[in-house]
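So that you can see what the record holds, here are the features copied from Swiss-Prot:
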type	residues	note
BINDING	His104, His106, His169, Asp191	Zn(2+) 1 binding site
BINDING	Asp108, His109, Asp191, His235	Zn(2+) 2 binding site
MUTAGEN	Asp108 to Ala	Abolishes activity
MUTAGEN	Tyr194 to Phe	Reduces activity by 70%. Slow substrate turnover
MUTAGEN	Gly207 to Trp	Small decrease in KM value for hydrolysis of GBL and C5-HSL. Larger decrease in KM value for hydrolysis of C10-HSL
MUTAGEN	His235 to Ala	Reduces activity by 85%
Amino acid sequence: MTVKKLYFIPAGRCMLDHSSVNSALTPGKLLNLPVWCYLLETEEGPILVDTGMPESAVNNEGLFNGTFVEGQILPKMTEEDRIVNILKRVGYEPDDLLYIISSHLHFDHAGGNGAFTNTPIIVQRTEYEAALHREEYMKECILPHLNYKIIEGDYEVVPGVQLLYTPGHSPGHQSLFIETEQSGSVLLTIDASYTKENFEDEVPFAGFDPELALSSIKRLKEVVKKEKPIIFFGHDIEQEKSCRVFPEYI
């Protein structure tokens with residue numbers, strides 16, 4: 001079985017210090033990075049990967065003022081970038097979705113999770129537990145009343161949608177390997193690799209455990225060597241220029 005359609009859906013932008021993309025750089029320059037959600041149309045039903053930024057980020061570039069990342073992260077989010085409004089544009093309500101896949105629970109990937117009170121949210125156990133107590137996680141991203149489906153390690157969501165455990169950027173990050181009807185195999189690294197340079201040249205970037213992150217990149221390289229998928233990175237400005245976005249699909 002394969003995924004009928006894989007949509008790339010823009011979900012706002014985020015100004016991030018360039019030292020977060022390349023740890024060797026001196027902090028002080030901000031990059032304007034894309035924030036993505038991904039919609040998978042499968043035989044079993046629609047699956048959403050990540051939910052963008054929280055409502056508290058709408059028109060609020062100073063969201064992180066007074067925190068340890070003040071001046072290093074500036075969300076650029078409008079009302080249109082709220083996940084419920086994104087879903088309306090693609091023809092769905094929150095309860096229409098089969099699953100939410102949370103690649104990890106950082107603010108720009110799980111900020112909209114609270115809109116899904118019934119839909120199962122698939123997350124790694126190590127990520128869920130880290131988000132309960134580590135300071136880099138916002139409370140909007142680890143709400144207690146949601147329908148979490150806690151997994152451990154690699155996991156097949158439905159035929160053609162495989163989660164790959166890629167910790168390092170965060171304690172329980174997961175990437176996706178997808179078999180699509182139109183384009184063949186696709187690897188979504190998400191934040192296991194922000195950019196092509198992080199992946200191909202193993203340029204270190206921001207994260208929980210740099211050595212573990214490098215191990216995950218090496219693991220994904222083995223997947224690429226064997227399966228030869230199309231690769232999409234988590235926040236690559238250059239790759240963004242050639243991405244086909246909704247309503248186009250791959």
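Using the three backbone atoms N, Cα and C, a Cβ is placed for every residue, glycine included.
No substitution from the list is modelled in this structure, which keeps its original residues.
Here the structure is a predicted model, which means the values were calculated and not measured.
Of all Cβ atoms in the protein chains displayed, 28 besides its own lie within 10 Å of the Cβ of Asp108 (mutagenesis position).
In the three-state DSSP reading, Asp108 (mutagenesis position) counts as helix. Listed in sequence order, Ser20, Val21, Leu33, Phe205, Phe233, Gly234, His235, Asp236 are the same-chain residues six or more apart from Tyr194 (mutagenesis position) with CB atoms under 8 A from its CB. Taking the centroid of the Cβ atoms of His104, His106, His169, Asp191 as the Zn(2+) 1 site, the other same-chain residues with Cβ within 8 Å of it are Ser103, Leu105, His109, Ser170, His173, Ile190, Ala192, Gly207, Gly234. Asp191 (Zn(2+) 1 binding site) sits 9 Å from Gly207 (mutagenesis position), counting Cα to Cα. His169 (Zn(2+) 1 binding site) and Gly207 (mutagenesis position) have their C-alpha atoms 4 Å apart, to the nearest angstrom.
Those same-chain residues not listed among Asp108, His109, Asp191, His235 yet with C-beta within 8 angstroms of the centroid of the Zn(2+) 2 site C-beta atoms are Cys14, Val35, Trp36, Asp50, Ser103, His104, His106, Ile190, Tyr194, Gly234.
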